[in-house]
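Trainee: Take a look at this one; I'll ask things after.
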Amino acid sequence: MAQLGPRRPLAPPGPPGTLPRPDSRAGARGTRDRVDDLGTDVDSIARIVNSVFVWRVVRADERLKIFRCLTVLTEPLCQVALPNPDPGRALFCEIFLYLTRPKALRLPPNTFFALFFFNRERRYCAIVHLRSVTHPLTPLLCTLTFARIRAATPPEETPDPTTEQLAEEPVVGELDGAYLVPAKTPPEPGACCALGPGAWWHLPSGQIYCWAMDSDLGSLCPPGSRARHLGWLLARITNHPGGCESCAPPPHIDSANALWLSSVVTESCPCVAPCLWAKMAQCTLAVQGDASLCPLLFGHPVDTVTLLQAPRRPCITDRLQEVVGGRCGADNIPPTSAGWRLCVFSSYISRLFATSCPTVARAVARASSSDPE
């Protein structure tokens, strides 16, 4: 078999079907000293690895290829991956993939011996038939489709992912371009779940729809701000002074570049929403934040903002007045639709957020499981 790199010891064997948790934990990076073999069924592994959004090349040569991905820790992944002990990374899963073609196995074309490592602690060994599609802008990113997976005998020694040198810079800027595309209300607008005020996941298409400013209105936002969607503006207007834990955006990764930190993804994510809406589903919100931003949405001063859609009965609409309204004393103040557009994200960008943001992933999973199709 081709060399797989530096080794580390395996965990001692346990009873069939058990997955003993290693006792030792090493370093702030959340790595452990031992690795356990998974007894998970092939179908479950196939669903998990084929759900990965993007794989990033760690290193590659004629004998060995190593890939890595980061993704939200979904319910299926919880069956094979232990949480990262770092609180800032506990909601995510890191997967390493080692691919070799040992001569002794006499594998047919496009077939590989694969080692999957989940959060560097559990591994699964398999023979896989592989199809790869490279990113149009860089050979360092690709999507991988695994077929005809069958469990394989683990090697006597295992490579150590902690020895790999990992890039810390993005290779593509997926959110740098014009990813907000003006749209009309889609078919079946009620087949959706709310991600934030004026932001929805459309179940039939698997795409995000959200209300956002155009570039002219966006130029009036505070310097350095990248966010343009309605939920972000409402949060700036209504969040209480000083903020709280709920006001801060949750941890995000950049699943398109396999990076643990990305301010671009965090700021642009449609999960950003007013604090009281996010933690209490409150739809009437006092203006406690930056009132100077109110003219971006209302033609007259307002002291209260009202979100007009109940979170449990969402419906995508291209009429802004069906999403948000304002009040000044006893007077109703409609929003100014000039400069605002209902936009749709491409399927690719939508999946980027669904695999980078735990809030979006959780909302989509919950809605998909209850969708009668």
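In case you wondered, yes, glycine gets a Cβ from its N, Cα and C as well.
According to Swiss-Prot, the protein carries these features:
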type: MUTAGEN; residues: Cys221 to Ser; note: No effect on the interaction with UL11
type: MUTAGEN; residues: Cys244 to Ser; note: No effect on the interaction with UL11
type: MUTAGEN; residues: Cys247 to Ser; note: Complete loss of interaction with UL11
type: MUTAGEN; residues: Cys269 to Ser; note: Complete loss of interaction with UL11
type: MUTAGEN; residues: Cys271 to Ser; note: Complete loss of interaction with UL11
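Give me the lay of the land around each of these features.
Mentor: Reduced to three states, the DSSP call for Cys221 (mutagenesis position) is coil.
Residues within less than 8 Å, Cβ to Cβ, of Cys244 (mutagenesis position) and separated from it by at least 6 positions along the same chain comprise Cys275.
Secondary structure at Cys247 (mutagenesis position), as computed by DSSP, is coil. The Cβ of Cys247 (mutagenesis position) lies under 8 Å from the Cβ of Ala235, Asn239, His240, Cys275, each of these being in the same chain and 6 or more residues away along the sequence.
Cys269 (mutagenesis position) counts 27 other C-beta atoms within 10 Å of its own C-beta, drawing on all protein chains shown.
Residues within less than 8 Å, Cβ to Cβ, of Cys271 (mutagenesis position) and separated from it by at least 6 positions along the same chain comprise Leu195, Gly196, Ala199, Gly231, Pro249, Pro250, Phe353, Cys357, Thr359, Val360. DSSP assigns Cys271 (mutagenesis position) to coil in the three-state reduction, outside any helix or strand.
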Trainee: Could you state the whole-number distance in Å separating the C-alpha atoms of Cys221 (mutagenesis position) and Cys269 (mutagenesis position)?
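Mentor: Between the Cα atoms of Cys221 (mutagenesis position) and Cys269 (mutagenesis position), the distance comes to 17 Å.
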